[in-house]
Amino acid sequence: MEGNRDEAEKCVEIAREALNAGNREKAQRFLQKAEKLYPLPSARALLEIIMKNGSTAGNSPHCRKPSGSGDQSKPNCTKDSTSGSGEGGKGYTKDQVDGVLSINKCKNYYEVLGVTKDAGDEDLKKAYRKLALKFHPDKNHAPGATDAFKKIGNAYAVLSNPEKRKQYDLTGNEEQACNHQNNGRFNFHRGCEADITPEDLFNIFFGGGFPSGSVHSFSNGRAGYSQQHQHRHSGHEREEERGDGGFSVFIQLMPIIVLILVSLLSQLMVSNPPYSLYPRSGTGQTIKMQTENLGVVYYVNKDFKNEYKGMLLQKVEKSVEEDYVTNIRNNCWKERQQKTDMQYAAKVYRDDRLRRKADALSMDNCKELERLTSLYKGG
């Protein structure tokens, strides 16, 4: 069972990397796999948030600047650290400072998000999107911005979960929830924390935005989680991708393979007609013949007379005449269209030369069509 837990944790890590890269489908696939291996709370929490809010991922790409935050945080709260200077080392405005202080002074999660206690899912999503972008430590360098960002993430993660929201409402405020964490009813807070990290939640909403090489560590009560915005490919992931990649390539090539097979089969099944309206040395159809009814000329090979006699010959000659009439009719239509176009152009541009040229068109195919029509009527 412990072996399954290790594999499940690997799947969760791969899912988090996928979220950082904005690949929600891959993250969801690995989280579902982790759930089958071992029931990790973090996997369940991530999966629930993705299923509820994943459709928004990837719609709001953002560019992250390398963060140098290293603010000293409160016990059991967010710690955002890199090898650079602290949050105060970068520029920030008075409005950002006031906003951070306002968030950190809030006593309950409803105040944090600025919503009422009867707020629905859409209200929570709207409030979270607005605040998460405003207080993300890579955009807001005011002291305490990391704590505020974490608090906003925890607020949404708890209030968007019906069960956790119901139990949270029993405590009245955040501090009471923290004080009651040893009580079995409130152990879902894990020391005032949700089962999903603030950065994971942000990546689900914004499709792995703010890509960079910076590292953010968020403490979730009993254990910390470090995210590196770089591609870390494990052997487990590569093996999974190879399997999926091979199958997906096969699926993509399937229509082409089917098309080739159908083309080959049709060539094998459909034989060349025993005649041609024009001499074709490649097929040996060079012997000239003429239909008995309309006198249409066609060409056959040397074995034709031995193979086609009587009724068979009549069927062939009927097909010859039908093909010939169809060709003549099409060519006549083209001739008429050409003549009409030339006459119209001559009228528009008042060009007598073009008008005379249009009148001089021979219309050979139309004359032949008239001859064939008279033969049909006469027959």
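Glycine is treated like the rest: Cβ placed from N, Cα and C.
No noted substitution is present; original residues retained.
The domain 'J' feature in Swiss-Prot is assigned to 108-172; the stated evidence is sequence analysis. Residue counts for the domain 'J' (108-172) under DSSP, helix first, then strand, then coil, are 45 helix, 0 strand, 20 coil.
A sphere of 10 angstroms centred on the C-beta of His136 (mutagenesis position) encloses 25 other C-beta atoms. Among the mutagenesis experiments that Swiss-Prot reports, His136 to Gln is described with the note: Abolishes interaction with HSPA8/Hsc70.
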